[in-house]
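What follows is one structure encoded as structure tokens, with my remarks underneath.
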Amino acid sequence: MSRLSLLGLTAAVVLLSSFCQDRIHVDAAAACKGCAPPCVCPGTKGERGNPGFGGEPGHPGAPGQDGPEGAPGAPGMFGAEGDFGDMGSKGARGDRGLPGSPGHPGLQGLDGLPGLKGEEGIPGCNGTDGFPGMPGLAGPPGQSGQNGNPGRPGLSGPPGEGGVNSQGRKGVKGESGRSGVPGLPGNSGYPGLKGAKGDPGPYGLPGFPGVSGLKGRMGVRTSGVKGEKGLPGPPGPPGQPGSYPWASKPIEMEVLQGPVGPAGVKGEKGRDGPVGPPGMLGLDGPPGYPGLKGQKGDLGDAGQRGKRGKDGVPGNYGEKGSQGEQGLGGTPGYPGTKGGAGEPGYPGRPGFEGDCGPEGPLGEGTGEAGPHGAQGFDGVQGGKGLPGHDGLPGPVGPRGPVGAPGAPGQPGIDGMPGYTEKGDRGEDGYPGFAGEPGLPGEPGDCGYPGEDGLPGYDIQGPPGLDGQSGRDGFPGIPGDIGDPGYSGEKGFPGTGVNKVGPPGMTGLPGEPGMPGRIGVDGYPGPPGNNGERGEDCGYCPDGVPGNAGDPGFPGMNGYPGPPGPNGDHGDCGMPGAPGKPGSAGSDGLSGSPGLPGIPGYPGMKGEAGEIVGPMENPAGIPGLKGDHGLPGLPGRPGSDGLPGYPGGPGQNGFPGLQGEPGLAGIDGKRGRQGSLGIPGLQGPPGDSFPGQPGTPGYKGERGADGLPGLPGAQGPRGIPAPLRIVNQVAGQPGVDGMPGLPGDRGADGLPGLPGPVGPDGYPGTPGERGMDGLPGFPGLHGEPGMRGQQGEVGFNGIDGDCGEPGLDGYPGAPGAPGAPGETGFGFPGQVGYPGPNGDAGAAGLPGPDGYPGRDGLPGTPGYPGEAGMNGQDGAPGQPGSRGESGLVGIDGKKGRDGTPGTRGQDGGPGYSGEAGAPGQNGMDGYPGAPGDQGYPGSPGQDGYPGPSGIPGEDGLVGFPGLRGEHGDNGLPGLEGECGEEGSRGLDGVPGYPGEHGTDGLPGLPGADGQPGFVGEAGEPGTPGYRGQPGEPGNLAYPGQPGDVGYPGPDGPPGLPGQDGLPGLNGERGDNGDSYPGNPGLSGQPGDAGYDGLDGVPGPPGYPGITGMPGLKGESGLPGLPGRQGNDGIPGQPGLEGECGEDGFPGSPGQPGYPGQQGREGEKGYPGIPGENGLPGLRGQDGQPGLKGENGLDGQPGYPGSAGQLGTPGDVGYPGAPGENGDNGNQGRDGQPGLRGESGQPGQPGLPGRDGQPGPVGPPGDDGYPGAPGQDIYGPPGQAGQDGYPGLDGLPGAPGLNGEPGSPGQYGMPGLPGGPGESGLPGYPGERGLPGLDGKRGHDGLPGAPGVPGVEGVPGLEGDCGEDGYPGAPGAPGSNGYPGERGLPGVPGQQGRSGDNGYPGAPGQPGIKGPRGDDGFPGRDGLDGLPGRPGREGLPGPMAMAVRNPPGQPGENGYPGEKGYPGLPGDNGLSGPPGKAGYPGAPGTDGYPGPPGLSGMPGHGGDQGFQGAAGRTGNPGLPGTPGYPGSPGGWAPSRGFTFAKHSQTTAVPQCPPGASQLWEGYSLLYVQGNGRASGQDLGQPGSCLSKFNTMPFMFCNMNSVCHVSSRNDYSFWLSTDEPMTPMMNPVTGTAIRPYISRCAVCEVPTQIIAVHSQDTSVPQCPQGWSGMWTGYSFVMHTAAGAEGTGQSLQSPGSCLEEFRAVPFIECHGRGTCNYYATNHGFWLSIVDQDKQFRKPMSQTLKAGGLKDRVSRCQVCLKNR
């Protein structure tokens, strides 16, 4: 060991000497000037010594502070696939969510188009003035208003009388008076007579925005700002299956179409595997079977015009053609000459209803009560009503059972065992405020189960005798108007009479219109006359200074000032608030068991106990407080205590050896901002080099859509398109247009979600140098850095103290040998103060090196020397070891936003943090702005109660006292302990009800009692006043963010912040380790509390004996309605009813009065918690209450917002004939017909009788085109004589509309048939151009009430009230029922016009008004279908035919717009002949002229458009009967497909004669994104060949599709399989028994469903045969009140089996179940004699449901 030490010492000497050799003299002198002689050690460098042995390890250091949270580790490897977990138990019902935040106000709608000018209305008659309204109640004195505008000067009044103290003289003209308070709104006047016809007004301003349109398509899903917590929804469907170990979030799969694999055996649904790699392209398959014959192709393009064919034999006269379509409108003709006076016109249409006249006189008379209306549908749930006034206290209920023992308190600190003498009883202190609730105590030992109680007796008395009949009540108020009934069947057309009826009664006043736009300010009125002279004023002293004004609104924030100079270093601040508790340390070592306690003294003998048992003794007087007992005997040794707290940090150990440089650590999270450090010295300005610009980051995710911009102005009307209509086939979508001009900048949108974190950009330009921060903790020693550049020689620093010799350094490079110096010696003297700088002496000769002297004592540091000259560059040294970390700089200014980074991976769920320490109470806030004038306040609270007197002895039960006045509120009593159950006292006589007392002070929170019995319903409380609506706040736009200022000093503690929005639910953390604690020692019983205040009076006595009923008096005259009486005496309690169903949770009740202090009971053992009882039976319905008297008339309400569009009204009477419509467009060219063979001209036969119309023949196939004819120009032939017109054939019956069939195969060309008889009218032509917009129709009925509006913007904050006593924490109440409507409040002063609020809830639908006048005729609608042929007309007159040469058809001009008709002008002078005008409109047919000469045939013109139908020709001679045609065969079957559903798990069989196409599962409808899309159960689309709970996916605009990752639904026809016993959802293969099977069948003819609306199966129509019978299924709804329906003509509306809900609901997570929101709708039976009567409501129970369901049959048309 000594050798080793010597070796180490030698190495140290060698190293030290070598170290000293490398130092230059100048450095040595500079480093330790004044410490010791310079170290001069000549000699050669020794060899490197062996490394020394490591020293002993130092003491372990104190535990450091908690380090910053480490960065998340790299994601681990995927774990092995876990097994399916067991199905979890049903979760507890979630808490009621917070109400959602109000949505953003919608944008203002576009202005409507200006309406057309209305026709002049009939002038109304003047109405009579209404009666003056009743004088209103006197309002409270209002606040002084602002000075009004100067009024008009009044007329000069007579001179006033002289004042008291003056002879009086004319005063100066007084200032204008202030504007008076606006009067109350008067009652609406009666409607006035219609005024005279007014001049046509100018075009009106654009109308108000129209009614909101239907909901548009769903917009892009953007993440909006998180709303407030919503109300709890209905119980949700079961949760999703557990996540796999590696599934940190749902994987959004992009759907790629993979190759179809071979069909395997259908197994259970597997788990979703990861997407596999794309497969290889498969080989070409074998050629398929030849496909079915394709559908008939579209018509080809028209071929070239063929040559003219030979003239055929004249055919038979055709049938009279139908009227052709109207031609295009001609160009306007020249104005005609003024016509003569016309004949009197028909009576004009009634004009629009005139404005309402003034109110007529009140009519008298009492109508009889109308019939009771049908029960209306449930209204939309209203918003939460204002809280009503507290009701009168109900009768005291029976005493509840003893409550459960309260939670044990927190154990106190163990005190030293003391011994005190009992002192005198102190005076009662004031009751203290309620303290903060203590932390929950440790659980006590389990008690023993108590003994069973005595069984109770259920006694039910006999029912009472029937009372005598009451007097007849007053006639009831007419009931509400019932909902509009269903539309009846269309009645028979009435017979109109061409008369104008007498004018109708003046209609009721209409609903107030929408508020008009704010008008333009009017011109100032003329100055008024001088006012009357004011009275002289006597001695007018100065006014008393007014009260201090309300504090003003806080001003706007000023602009940030320039940064101020650096402040001085502040004083040390007050110690900060205690920090949040640190994270839990690791478990400490188990503490040693405690020492046994000191043995207690034996206790005194207790007093005799109370007799326990069913004795009827009254409770005794409580005894005096006993003395403290002596300490008890020592208890048993306690069990091991809880683990001790971790020990404090130990003292710092000695520093250990420097370790190896560690690996580079993971970047820690950004630390908290450090406090401001001491400002450092001003550093030199750093160099700045501009960095290279960074590469642009990745594009962030799409932000939230901004609010839509304001609508742009309406563009000018476009040029009308040319009216050349080629085949009306929709063209291909056009090319996208050029981007529009940029709109104005919209308001800032809501902030988008943060984009993914982008990659690090290139370094930016260095910012300005920040201030130095506080010194940071020393960092770890880093690895040696790269060799730095050679720095300039700095100034000499202040001489420091000589340090201890450092560790041995590495040997340096050998320095240049110095000149030998003189040998010096001497004893080191004490260090003197440094002297002044002497003059520079001449340089001495260098002396030889001296021996090294011993180190001198460290001297005191000298003053800093002056700056020396720059030395020469030294030789580069070895790279030094890495220095310690520098001080942390002060945070620089906020840098510019970096490019958004890519989104990081979701972190794992964090550990649950411990509850934080409760925050300190915030300071009182500044007083808010003064509120508006409120309604008169309710009476203030009474003062504090006086001290309670000494309780007197119980007196005898007195007679009922007179009605007491308001009692004072008592102070809250201390919480007494539970006393024993007292005996039931005698019932007192019920007292008169007292007036409504004011609310008492809140009491201390009582212990939770056992739930009491359901008390009888109390009488309704008086309705509360309605609060004034607050003014909405202005919508402010966010300002630009200011520059980050310097950090300011810590401000005073801020006001307590409002509760933040609830955070998102965190993911469930892992189960923590739990160690059961050992039970603590039993504490000593506490002292008895102070006596409580007097309790409330005892329960009411038994009800008195009912008196004998009086004789029935005669009915008196009905009196005037009295004012609302006081609340009556509570009635006698009825017989105890059976338990009712659970009601909704009531609102939290007022705290009860404190009870009398009971005697201290013995501490019982805690009982075992009982099991949940069974729900009670439903109680009997109570008797309906008496109808209340009518309330006072309320003030007129604010105009309601426009309701939604109502349902379409009843079919109106047929309108007057409309004006002739514009001419329609020309029809398209027809296809050329087949060429017939030449027939022989027949002899004219006798006219035959009209034959019956024959059956419609099948359409012939297209023939081949004929050979082109040659053009032959022959001489014109002689004009033949005109033949007689033929008779018209009878019209054929209209054919039924057939369903479109599949295209048939091409047939062979048929034989040319003989001329067939007239066919039925053809199919309607293609749809024409859309007609002009019709005129505005009548307003529809008011719509159903809309969805409740969003909550309004909160009003301004009122003045702060005085601090109240701390209330007891109430239980969270559920939403109460809306209170009854309160009495009308006193009319308030007219407030300022508020900003437009959010749209309120739609009002109730108004009473249906009388039928309005006929509106203007609408614009021409679309051309209707051709009507049935009219009756045969008489043969027309014989016309002379004239053949004019056909002219060239002109091009169609653009139809001009219809101008207003001008007034006829006077005849002007004849002008010179003008140019040839445009061809005029065709005039009326002139008399036939003489036959002209036959002209040369003209060239064949192009085929013209189809001309208008010609006039009816003369009847021709009857032709010869043609040969009978051969009977046609059956047309080929087009095939009709339908689906048939079995409603079982068996695949249904197609009916006889039908062939099955495929089989599958019965899909009813799907619901995605909250919208339902249904299937017709009679169509093949409702039979999917494969089943899945989520058979569809949704795709977005980013070409990404998602499968089973949303809350969507699918609904399937179900079987009769019942629900599971636990009613939990089914999953996997357990779903199969619930899903109905189906088959798709094909039949050759049409198939329909007929419904009887009766319990009997209907018969198929003649020519149809039945296929199956069933029940008429109409509609279905489910989640979100969404659903679809069945067409009643479809076979899907006739289900073979009836079930109330014939379908099951399935979700995307693979579960199916029946839910309470699923409803089925079935046609009900309608009796023949009750078709137009009010339907009787009826509720059917199970077993009799089919008695009211309509039956149906599916029928097939016979061939």
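Just so it is clear, glycine is given a Cβ too, placed from its N, Cα and C backbone atoms.
Pro141 to Leu appears in Swiss-Prot as a mutagenesis experiment; the accompanying note says: In ju1197; suppresses the lethal phenotypes of the pxn-2 tm3464 mutant. One mutagenesis experiment named in Swiss-Prot is Gly213 to Glu, and its note says In b189; temperature-sensitive mutant. At the subrestrictive temperature of 22 degrees Celsius, causes the formation of ectopic presynaptic boutons on the ventral cord axons. Enhances the lethality of the pxn-2 ju436 mutant at 20 degrees Celsius. A mutagenesis experiment is reported in Swiss-Prot for this position, Gly258 to Glu, and the note states: In xd51; formation of ectopic presynaptic boutons on the ventral cord axons associated with a disruption of synapse basement membrane. Recorded in Swiss-Prot as a mutagenesis result, Gly403 to Glu carries the remark: In allele g34; temperature-sensitive lethality during late embryogenesis. As a published mutagenesis entry, Gly409 to Glu appears in Swiss-Prot alongside the note: In allele g23/hc70; temperature-sensitive lethality during late embryogenesis. Per Swiss-Prot, the feature domain 'Collagen IV NC1' maps to 1535-1759.
Feature map: annotations from Swiss-Prot on the structure.
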residue : record               : DSSP (3 states)
Pro141  : mutagenesis position : coil
Gly403  : mutagenesis position : coil
Gly409  : mutagenesis position : coil
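Taking the mutagenesis positions Pro141, Gly409 in turn and counting surrounding C-beta atoms within 10 angstroms, the largest count is reached at Gly409. Over the domain 'Collagen IV NC1' (1535-1759) the predicted model carries a mean pLDDT of 94. Gly403 (mutagenesis position) has a Cβ environment of 12 other Cβ atoms inside 10 Å. Here the Cα atom of Gly409 (mutagenesis position) is found 55 Å from that of Pro141 (mutagenesis position). Cα of Gly403 (mutagenesis position) to Cα of Pro141 (mutagenesis position): a span of 52 Å.
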